[in-house]
Amino acid sequence: MKFLDQCKIYIRSGNGGGGSVSFRREKYIEYGGPDGGDGGRGGDVWIEAVEGLNTLIDYRYQQHFKAGTGVHGMGRARHGAAGEDVVLKVPVGTEVLEEDKETLIADLDHAGMRLLLAKGGNGGWGNLHFKGPVNQAPKYANPGQEGEERWIWLRLKLIADVGLVGLPNAGKSTFLAAASAAKPKIADYPFTTLTPNLGVVDLSSSERFVLADIPGLIEGASEGAGLGTRFLGHVERSATLIHLIDATQDDVAGAYETIRGELEAYGDELADKAEILALNKIDALDEETLAEKVAELEAVSGIKPRLVSGVSGQGVTELLRAAYKQVRIRRGDLEEEIDDDEDHVDETPGGWTP
């Protein structure tokens, strides 16, 4: 299934049906009174977050959605039926924004959440409503009210407990494959990952969380370089970030500073989120070179990096357990405390909430 995380759509609620101008006509009743029924109300446009979806791809092929028009009223005081509603099904984590793409209308962050986007027009009154002592045979009725129309943006931010960030070719997809049953595309060239991948990490039967791998960032991504920072929105909701750095590259300190700079440029307090720093691909280095890389990275970050290898699996479980601890803190299952992991985790979340 192709991945699409934002789209612009047009919605319009239904017009109300017009009221009827009608008079009672029966045998032996020469002057029957008015009996025009009311028009039905127009259909509404709703949006609902549902489970089982992780893309907005359906809205690439259809961008216009119109609810049904109310049926006109009829004689014998028969009211028109209401127009059919339109319900837009979207993944959990979808944000609804105004046409300016900045004003947030709603954040559908849990399954079953439902929002009225456009209310249908009321049906018009039939002439039965206008009968009075002065005018006992009104020959007019109300037309139905117009429906509402608007353009809106849908933006998906995946619901993940832990986010993977790093430069292209840092080994994020390999790590995701080693940590979960996900099967992301893996190759030895930059930007192999073009869309976010999700994997469920099962530490035990009762310990599990969702891990998100997003496309790699490069210097200048906040200004549009590479794939930009668009996909960072998918880790905004996460409890912590795992920052993977390729231990085989020459400048590990520069790699760290590049990603930190892009996180700060993105905003939304993403740079203040708890971070676990890890040196990946350690199986490709000898002990002396690895020690130099660790010292270099610790000097610039102030954090003692964890050592992992997505290929051999070394250190992966320990890193995942450290990440799960942050998830439990976020869920309220565990109080934040300083322990032996304090050198590995930068815990400065700054009260961030989604």
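Any Cβ shown, glycine's included, is placed from N, Cα and C.
If you look for the noted substitutions, you won't find them, since the model keeps the original residues.
The feature domain 'Obg' is assigned by Swiss-Prot to 1-159, with sequence analysis given as support.
Quoted from Swiss-Prot, the note on mutagenesis experiment Gly80 to Glu is: Grow slowly at 23 degrees Celsius, die at 37 degrees Celsius; decrease in 50S ribosomal subunits at both temperatures, partial cell division arrest at 37 degrees Celsius. Neighbour count (other Cβ atoms within 10 Å of the Cβ, all protein chains): 25 for Gly80 (mutagenesis position).
As annotated by Swiss-Prot, domain 'OBG-type G' applies to 160-328, with the evidence given as sequence analysis. If you average pLDDT over the domain 'OBG-type G' (160-328) in this model, you get 82.
Marked as GTP binding site by Swiss-Prot on the basis of sequence analysis: 166-173, 191-195, 213-216, 280-283, 309-311. Neighbour density for Thr195 (GTP binding site): within 10 A of its CB lie 17 other CB atoms from the protein chains shown.
Cβ neighbour count for Pro168 (mutagenesis position) (all protein chains, 10 Å cutoff from its Cβ): 17. The mutagenesis experiment Pro168 to Gly is recorded by Swiss-Prot, whose note states: Grows like wild-type at 30 degrees Celsius.
For the published mutagenesis Pro168 to Arg, Swiss-Prot gives the following note: Grows poorly at 30 degrees Celsius, slightly cold-sensitive.
Quoted from Swiss-Prot, the note on the mutagenesis of Pro168 to Val is: Grows like wild-type at 30 degrees Celsius, slightly cold-sensitive. Slight reduction in affinity for GDP, slight increase in GDP exchange rates. In the three-state DSSP classification, Pro168 (mutagenesis position) falls within coil.
Sequence-distant neighbours of Gly171 (mutagenesis position) (same chain, six or more apart, CB under 8 Å from its CB) are Leu244, Asp246, Asn280, Lys281, Gly310, listed in sequence order. One mutagenesis experiment named in Swiss-Prot is Gly171 to Ala, and its note says Unable to support growth.
For the mutagenesis of Lys172 to Asn, Swiss-Prot gives this note: Unable to support growth. The structure shown keeps the original residue.
The DSSP secondary structure for Ser173 (mutagenesis position) is helix. One mutagenesis experiment catalogued in Swiss-Prot, Ser173 to Asn, is accompanied by this note: Unable to support growth. Does not bind GTP, decreased binding of GDP.
Annotated Mg(2+) binding site per Swiss-Prot: Ser173, Thr193, in sequence order.
Record note (Swiss-Prot), mutagenesis Thr192 to Ala: Supports growth. 2.5-fold and 7-fold reduced binding to GDP and GTP respectively. No change in the GTP hydrolysis rate. The unchanged residue is displayed.
Under its mutagenesis annotations, Swiss-Prot gives Thr193 to Ala the following note: Unable to support growth. 5-fold and 22-fold reduced binding to GDP and GTP respectively. 10-fold decreased GTP hydrolysis rate.
In the three-state DSSP scheme, Asn280 (mutagenesis position) is classed as strand. Counting every protein chain shown, 28 other Cβ atoms lie within 10 Å of the Cβ of Asn280 (mutagenesis position). In Swiss-Prot, the entry for mutagenesis Asn280 to Lys or Tyr states: Grows poorly at 30 degrees Celsius. The structure shown retains the original residue.
The Cβ neighbour count for Lys172 (mutagenesis position), using a 10 Å radius and every protein chain shown, is 30.
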